[in-house]
Structures are given as structure tokens and as C-alpha cells.
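Quick look at what Swiss-Prot lists:
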MUTAGEN   Val18 to Ala  Reduced affinity for ubiquitin
BINDING   Cys20, Cys23, His31, His35, Cys39  Zn(2+) binding site
MUTAGEN   Pro21 to Ala  Loss of affinity for ubiquitin
MUTAGEN   Val22 to Ala  Reduced affinity for ubiquitin
MUTAGEN   Ile32 to Ala  Loss of affinity for ubiquitin
MUTAGEN   Asn33 to Ala  Loss of affinity for ubiquitin
MUTAGEN   Leu41 to Ala  Normal affinity for ubiquitin
MUTAGEN   Pro44 to Ala  Normal affinity for ubiquitin
BINDING   Pro270, Gly271, Cys272, Gly273, Lys274, Thr275, Thr276  ATP binding site
MUTAGEN   Thr294 to Ala  Loss of ATPase activity
Amino acid sequence: MEVSGPEDDPFLSQLHQVQCPVCQQMMPAAHINSHLDRCLLLHPAGHAEPAAGSHRAGERAKGPSPPGAKRRRLSESSALKQPATPTAAESSEGEGEEGDDGGETESRESYDAPPTPSGARLIPDFPVARSSSPGRKGSGKRPAAAAAAGSASPRSWDEAEAQEEEEAVGDGDGDGDADADGEDDPGHWDADAAEAATAFGASGGGRPHPRALAAEEIRQMLQGKPLADTMRPDTLQDYFGQSKAVGQDTLLRSLLETNEIPSLILWGPPGCGKTTLAHIIASNSKKHSIRFVTLSATNAKTNDVRDVIKQAQNEKSFFKRKTILFIDEIHRFNKSQQDTFLPHVECGTITLIGATTENPSFQVNAALLSRCRVIVLEKLPVEAMVTILMRAINSLGIHVLDSSRPTDPLSHSSNSSSEPAMFIEDKAVDTLAYLSDGDARAGLNGLQLAVLARLSSRKMFCKKSGQSYSPSRVLITENDVKEGLQRSHILYDRAGEEHYNCISALHKSMRGSDQNASLYWLARMLEGGEDPLYVARRLVRFASEDIGLADPSALTQAVAAYQGCHFIGMPECEVLLAQCVVYFARAPKSIEVYSAYNNVKACLRNHQGPLPPVPLHLRNAPTRLMKDLGYGKGYKYNPMYSEPVDQEYLPEELRGVDFFKQRRC
């Protein structure tokens, strides 16, 4: 369970205030410990001073302090309740201590200088403040806002925390020394990289193509975390492919931008952006002091839900604070578990956001569904998939190669640091977008697998052949992408709505005598993992319902196909089903029996009062008593007559009714 932090709570800002001994900022006493943990990472040992603005960017430029320095800072700062401004001698002494660990002694005025290479190398070794967008690192540049705040009065704790996070994220996409090296200058890109950045344009968030990364840097960025999670956007500006639901001027987007979030059920196929939209709502909620809690119905229990609701009641009663509860895979909760939300959604204790791949009409309690707004997210179009993939490719520093140009990037041996470490063919990007079938998660993870596999295979080849490994000559082709995905990502759920959609499409295609469409829907189901016996049972039904007496042998064909599937199974039985499907599509159709039987059922359901009794002459008379009561009296045994027998077989109340002529009671 994930819960948003209390940093922006206006109530907590009114509690007892204390001063941080490191950065001199005022904050509630309850948060001093967590603040010190972050503050000691951002400020090197020996540089505590009361000025709130000017020293902060300089300390970031020097990089995080070593673990030993952090412990010294903690022991020194804990003994100071109200530290004074250090003298020049004390400042020099503290900087000398830093120099013992490998740093250089520098005066306070040198804080504005760009970070040194050694400082930049320290950044990956220590945790940094959370970033608002994936793939971005802290910048070593001093922000202009920090320079202007050098002589400002001490800020409130909320303002200081906001600027610390803003400075930790940085302004650029590259490393802190990117501007100093000039590697982020578009003049250092080659022509194809510049064209790729221009083509990406505003759809990539307005950021330029990142600087060229070494192959090992790309490998490290892709290891340990799925690329789909790393590239998850935080804003609606980077949320692509769902313009119908959250596009400009839509009702939902207006509600999200004004932070008036209703209870929602997000329904759509896997990888269409349900969880990402909830993540964007969570990011926006934290800025407005709204508590956001995440649960997954796959592992959460009813007690977990009750605990969250109890906390939400306390937050609302004491702090007047809203709570948004996001339930992923909400269809995994049974009806009694879903009933737990009803009174609390009704009275506004929580705002419920549920995500599901199943039809809410079948899987979500009707009472709960009536209290939520259903947002249908469609499968991502190919254009949106290309944009999402290009955003990830640019963040990895991979250069898109125009297949129409004959230049081979592997033909030259330049080792310039600004040269891209990896290339990918533009047709490989298009192929990946098509094979992903609208699933952004499958597409991004397929890209990650293709990149890692290509790097590993080239490294192994160079090792076996005795050649020197040249990471700047790696090319990802269309075949690499196909091997990474193996086959098209087929969306099919044997227990969900797509299951019923496909069997309905097969049934209607055979009824319409379209043999091509019938084969397509059959293959779609079987390749998606459908049980062949289920399809065979439906064909038996079709033989009597839609073909009927127009071709009585169709029922024999269907039963034979079912038995054959039972005998040999998949994949051999697929041709048996295909033969039966084509036979049914070509066969004449008749619903005479099917319609007549439906008329009989309607007659029985609409009959008023008790059903009419069976006529006496049609009753069986196995005993003497029944014969004495008139059972079977007057019945004419038809085989004994050469001519048709004039005899009534329906109850007297139904005489004259012809169910085959579409007459209803």
C-alpha cells in the first residue's frame, strides 16, 4: 500500500516549529528526522550556514557527501540547537575535512562553479530527491532562483522543501556536466539525430534529443526496473493516445485540472494507460494536500480496505483532508468486498478510482457502479505507440536511423563522445508499434528486451572473435525487434469480455455466410488460447440454431468435430474446427425450428393463470384405476389407420395456435 506523504498538509504547518541545524529551515517537529535524512544527502559535511538560498545550489554542485562525512555532520549538527554563522576559519577547516576524502579545498565563493567530474561521479552512489519524470538526473547547474535568493529571509518549510525537490530534479535531461562539456548542444548532434529530435517535437514533452550515451550507461539505465515503469508520465501533457477520454476540452480533463476528481472506474485493455492515469492523478493530488492511497486487489484483503477507510475518516474529521483510494484490478474483489466501499463512497469519505480490464457491467457491483463514472480507455493507436516509443528512445540516447538513407552507421570508426552509442532503424520502431497491438507496456518492455539482447549478443560476439568491443557501433534492426516479441501480442481473455466478443463475431460471420471472416475469428480465438472444445460446443449449437432443417447433416458434422477435438486436442484439431466452420458458412440457413421453439417458450411465460391440463385421451393409463378415470379414452393409435387421423393434440385453450407461423399466445 502506498500513501502520499504529509509534506503539503496545511494543518501540520501550524504545529510546533523547529529549525534544521543544517539548512536553517523552519518545519514541524514531527518531520525533523525525515528532513535531516534528505538534508544531509543534499548538503556536504562542514557547510552549515543560515543563509537559505545561496549555498544550496552550490552544495548540490559539489555532489553528495561521502558516508563518513554524513555521520560526522549528523553528530555535529545534533549537538547544535541554534548554530551561528561559521567564521571564515571554521569554514576553511570544514572544507579541509572534505578534502581529506578526496575533495578539493575551495572557498564559499566557489559554490557557483560547475560541478567537477569527481563530484558528478558521486551522484549515482547516493539516493537523490525524487524526480518528476523518468530518466532525468540531478543537474549540477545552479538555478537562477537559488542565486537570487541568497540574501532572502528564511523561508517556510513547505517552500524550502518545494525548492529542494525542484533543484534536485534539475533543468536538463543529461548529467550535471553536460552543459560544461557542450554535449547537449544541438550543434554536436549528427544530422539524423537532429531530424529525429525535430520529428519528435512537442509530443515528447518539448525536450531535445538527449546527448549520446555510452552502451554501458544504456545497459545500467535498463537494468533493475522495467522500462514501462521508468517512462511512466507524471502529467497529462505526456499522456498519449486517449484524447477521447482525457483530451483537450473533455469533461474529465477539466475535472482533473481543477482537482475536482469524482469516483471513477477506468475500463480498458492491458497497457492502455489505466494505472498511468491514476499515477498522474496521484502526482497532482500531492500538490493539493490530498491523500492518495494505492491498493491492488490481487493481494489486498478486506481488512486492508477497512484500515484505509478508517484512516480516511480520521483525515477528514481532524484535518479536513480528502482521500483518494485507487484499486488496481478491482474486478478481483468479490461482490461482498466491493460492498465495503458503498457507504463511504456515498458519503464522500473516500473518492474511489478502480482500474479493470473486465467489463464493469459483469464484474463490478451494480450499486457501486451507479456511484462511479465509467471511463472507457481504448486500445492505443499505432501513432500513439510510435510517440510513446520515441519518447523512450530519446530518453535512452538511442539514435533513430532513417532506412531510406544509404549511410551505414557501422561503417565509420569515430569514437566521439557526442556520437550515439546505439542506433535503431525507423522501420524497427514502426514494427514494434504494430506488434504491440496497442499495449504500451508490451511495446516498451519489448524495446527494453531488444536493446539488452543486442548489447549482450554483440559483446559476446566480440569476446569470442577476439575483436575489441566498440559500443558505439550497435544497431537494432527490425529482426531484433521481432525476435524480442516472438509474435504479435494478441489481446484475448478466456474469461473476460473479449472471449464473448470473439465467439459472437464467429457466430455472426457463419450466419452471414462469410467464410473468410469465419476463419479469421476462429484463428483469433485459438491463437489466443481458447479451449477448442468450447468452440466445438458452440458449433453444435449453431448447427441446429442457424442451419437446422435446411441441412440436417450439419449437426452430424458438428458432433464429429467435437469428438475429433476431444480425441486429438490442439494444435492438430484446429483444422477440424476450420473445416466445420467453412462448411457451416457455406451451408443453407434455416431458423424455422429455432423460431418456433422460442414462440413456445414465450407462450408459456406469458400465460395467465394455471397452465391447461393435459387432455385425457393423451394421458397414459398404466393402471386399472386410471383407465376407470378416463385416462387414454378415445385415443386413436395412428399406425392403425391408413389415412391421417383427425385428432387434437394441444390443450383446448390452445386450439388453432400455430407456433411455426410466428403466432404468439
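Using N, Cα and C of the backbone, Cβ positions are placed for all residues, glycine too.
Feature annotations (Swiss-Prot) mapped to structure.
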| residue | record | DSSP class |
| --- | --- | --- |
| Pro21 | mutagenesis position | coil |
| Ile32 | mutagenesis position | helix |
| Cys39 | Zn(2+) binding site | helix |
| Pro270 | ATP binding site | coil |
| Thr275 | ATP binding site | helix |
Nearest by CA distance to Leu41 (mutagenesis position): which of the binding-site residues is it, out of Cys20, His31, His35, Gly271, Thr275? His35
Nearest by Cα to Thr294 (mutagenesis position), of the recorded positions Val18, Cys20, Pro21, Cys39, Lys274, is Lys274
Top Cα neighbour of Gly271 (ATP binding site) in the set of recorded positions Cys20, Pro21, Val22, Ile32, His35: His35
Count of other CB atoms lying within 10 Å of the CB belonging to Cys20 (Zn(2+) binding site): 20
Set of same-chain residues at least 6 away whose C-beta sits under 8 angstroms from Thr276 (ATP binding site): Arg232, Pro233, Tyr239
Nonlocal neighbours by CB distance (under 8 Å) for Thr275 (ATP binding site), same chain, sequence gap 6 or more: Arg232, Asp328, Ala355
Could you state the CA-to-CA distance between Cys20 (Zn(2+) binding site) and Cys272 (ATP binding site) to the nearest Å? 45
Number of other Cβ atoms within 10 Å of the Cβ of Lys274 (ATP binding site) across all protein chains: 26
Around Gly271 (ATP binding site), how many other CB atoms lie within 10 A of its CB? 26
List the Cα distance (Å, whole number) between His35 (Zn(2+) binding site) and Pro270 (ATP binding site). 39
Where Cys39 (Zn(2+) binding site) and Pro21 (mutagenesis position) are concerned, what is their Cα separation in Å, rounded? 10
Comparing the Cα of Pro270 (ATP binding site) with the Cα atoms of the recorded positions Val18, Val22, Cys23, Ile32, the shortest distance belongs to Ile32
Cβ neighbour count (10 Å, all chains) around Val18 (mutagenesis position) is 17
Within a 10 Å radius of its Cβ, which of these recorded positions (Pro21, Pro270, Gly273) has the fewest neighbouring Cβ atoms? Pro270
